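> Below you will find the structure I want to go over with you.
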Amino acid sequence: MAAEVYFGDLELFEPFDHPEESIPKPVHTRFKDDDGDEEDENGVGDAELRERLRQCEETIEQLRAENQELKRKLNILTRPSGILVNDTKLDGPILQILFMNNAISKQYHQEIEEFVSNLVKRFEEQQKNDVEKTSFNLLPQPSSIVLEEDHKVEESCAIKNNKEAFSVVGSVLYFTNFCLDKLGQPLLNENPQLSEGWEIPKYHQVFSHIVSLEGQEIQVKAKRPKPHCFNCGSEEHQMKDCPMPRNAARISEKRKEYMDACGEANNQNFQQRYHAEEVEERFGRFKPGVISEELQDALGVTDKSLPPFIYRMRQLGYPPGWLKEAELENSGLALYDGKDGTDGETEVGEIQQNKSVTYDLSKLVNYPGFNISTPRGIPDEWRIFGSIPMQACQQKDVFANYLTSNFQAPGVKSGNKRSSSHSSPGSPKKQKNESNSAGSPADMELDSDMEVPHGSQSSESFQFQPPLPPDTPPLPRGTPPPVFTPPLPKGTPPLTPSDSPQTRTASGAVDEDALTLEELEEQQRRIWAALEQAESVNSDSDVPVDTPLTGNSVASSPCPNELDLPVPEGKTSEKQTLDEPEVPEIFTKKSEAGHASSPDSEVTSLCQKEKAELAPVNTEGALLDNGSVVPNCDISNGGSQKLFPADTSPSTATKIHSPIPDMSKFATGITPFEFENMAESTGMYLRIRSLLKNSPRNQQKNKKASE
């Protein structure tokens, strides 16, 4: 491949280089056709001359186009100007390759460049190995490839097609260390991303501000100031780390300036909170069912016609979005606080019922022409819009009745619950209400396993069930009661004749969970004093024969709920006969002996005394139709074994209702607390007990008690 291509002197092309303005216009020779005889004699007509003239003009235009194409190729082949090299043999251009618009040149362009670069590397390696090798200095000679146009193209093709078929798309000058591309590399499928070596350039941003038009000024927002110390003004540390003494006036002034600057930089939205009330005020002018003048203009309707969406609503129904706004949803949470009331209690299945949605009928929207009658003077054009006439089921009052009947309000539901509780004789709710009306003080102390007979009573008197396996060994005779005694039930009357208000307050309506350690200790001392006084008063009394106590039984709690009702002799004898096979022998001996000085007799006497006091007001004791009495006293048999009626079973009895669920429902997955570190915990409580006395909660209690 030759180093240069020689086309001759440039002056040869100058006669063809005329500017467009200086191009002479063809002047047509006008021939006068006055005499037809002269035309025939000369043998040359006007038609032939005009045809020759047209051909000459086409030839001139074609030569000018070829001249411009040759000039462009000559500019491509000329040596680049402005490049100065020290050694033209090594530093000058190695070769120049012209890439034509051919599929082969586009496909193998990268391989051609790699071949040239490999040649340069091979030459450099040879120079390193043999420096003294003679180099060939050839004279410049014309290129072996002649840039000629393909003359096989038909002459009928236009000049424009020839240009497109033989246009140069790339011209690369290869030097030793670099290459110079004058026209650009060819693109693969005209896509620079698919062509190797092509990268989309990334330009640096020169203008950081908006360029304004002539005569206009653009207000540029102030930049947010950098945080700095409000005390000394340094940006290296914050105010909390400032070593300088604090200047309150300067700090306040700088903080205010910083906040103002931040507010201006953020368009007065710096550290502003989002409130729902602002949204309501913002869209407060929009009301459902009310069409404003702007909306009428936007819809293209007047106040003398119904909006088109009204006719569509007749087919789709009431908008579900506004129906959602009218929902009143109950949380379904039930509060078990142990208090006797119907406000925070729920029955079985009541939570699922409360989850049903209710609606506030006052929030139903009025839509004239949909759920209320169309105003007078406004026509109903439902046929034009392809809709349906007003439906009676979509009227507001009919829709409200539908919501009321299918989605009951909370008040109606609670009323139904009360009526159902009163109508069912064996429901737990009815039993609870009866116990509340009777004012039973020990209703909360009943065991959850204790049951009462159902409405269907049997003619037989109650019988004791066989004793359960003992949890703890029975206490021997003469053993004093244990140190820990349960607190008195809620509402238990005082056990001593003393009428002091302190005693009534301690044993009154104070919840045992809210008592402090000192109050519990004081209550324990009062219980012991009451037991000692009962022992001294009833030291000469004998225990009745039919007292339901075993020889080593200990009362777990006082039994104020048992009715002291007279029992016929026949019933008594029958009861004794039924009790003999099942009651242990020690029970008969102990009941006949009647030891008055033992703790069993003391507790029995105390239970009898309280029975006599509470008999007029207690209706909880289950008096059967045949006159037998079902005791409500929680009595232990053999230490911790309860005695229950014989005919008590799940099929014939209902469990006594308690507002607090059974502990077994809360004990799943709970690890029992082992009292290993109780000494440290108790000591810590005793240390901070003085601080707890002055707590706001205790101060409120003392204030209420004093009032």
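Every residue, even glycine, has its Cβ placed from backbone N, Cα and C.
Heads up, this one's the original sequence, none of the swaps are in it.
When I checked Swiss-Prot for this same protein, it listed these features:
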type	residues	note
MUTAGEN	LEU295 to Glu	Impaired interaction with ZCCHC8; when associated with E-299
MUTAGEN	LEU299 to Glu	Impaired interaction with ZCCHC8; when associated with E-295
MUTAGEN	PHE309 to Ala	Reduced interaction with ZCCHC8; when associated with E-313
MUTAGEN	MET313 to Glu	Reduced interaction with ZCCHC8; when associated with A-309
MUTAGEN	THR492 to Ala	Impaired phosphorylation by GSK3
MUTAGEN	ASP662 to Ala	Does not alter RNA helicase activity of NEXT complex; when associated with K-666
MUTAGEN	PHE666 to Lys	Does not alter RNA helicase activity of NEXT complex; when associated with A-662
MUTAGEN	PHE673 to Ala	Does not affect RNA helicase activity of NEXT complex; when associated with A-675
MUTAGEN	GLU674 to Ala	Does not affect RNA helicase activity of NEXT complex; when associated with A-676
MUTAGEN	PHE675 to Ala	Does not affect RNA helicase activity of NEXT complex; when associated with A-673
MUTAGEN	GLU676 to Ala	Does not affect RNA helicase activity of NEXT complex; when associated with A-674
MUTAGEN	ILE688 to Glu	Loss of RNA helicase activity of NEXT complex; when associated with E-692
> Taking Cα atoms as reference points, which of the mutagenesis positions PHE309, MET313, PHE666, ILE688 is nearest to LEU295 (mutagenesis position)?
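When the Cα distances are compared, PHE309 comes out closest.
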> Counting Cβ neighbours within 10 Å across all chains shown, tell me which of the mutagenesis positions LEU295, LEU299, MET313 comes out on top.
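It comes out as MET313.
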> Out of PHE309, PHE666, give me whichever of these mutagenesis positions has the highest number of other Cβ atoms within 10 Å.
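Of the mutagenesis positions PHE309, PHE666, the most buried by Cβ count within 10 Å is PHE309.
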> In Å, rounded, how far does the Cα of PHE666 (mutagenesis position) sit from the Cα of ILE688 (mutagenesis position)?
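If we compare the Cα positions of PHE666 (mutagenesis position) and ILE688 (mutagenesis position), the gap is 31 Å.
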> Taking the Cβ of ILE688 (mutagenesis position) as centre, how many other Cβ atoms lie within 10 Å?
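Excluding its own Cβ, the number within 10 Å is 9.
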> Between MET313 (mutagenesis position) and LEU299 (mutagenesis position), how far is it from one CA atom to the other, in Å?
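Between the Cα atoms of MET313 (mutagenesis position) and LEU299 (mutagenesis position), the distance comes to 16 Å.
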> Please name which of the mutagenesis positions listed here, LEU299, ASP662, ILE688, is nearest in space to PHE309 (mutagenesis position), Cα against Cα.
LEU299
> Between ILE688 (mutagenesis position) and ASP662 (mutagenesis position), what is the CA-CA distance rounded to a whole number of Å?
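Computed Cα spacing between ILE688 (mutagenesis position) and ASP662 (mutagenesis position) is 34 Å.
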> Compute the C-alpha separation of LEU299 (mutagenesis position) from ASP662 (mutagenesis position), stating it in Å without decimals.
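Each residue's Cα considered, LEU299 (mutagenesis position) and ASP662 (mutagenesis position) end up 64 Å apart.
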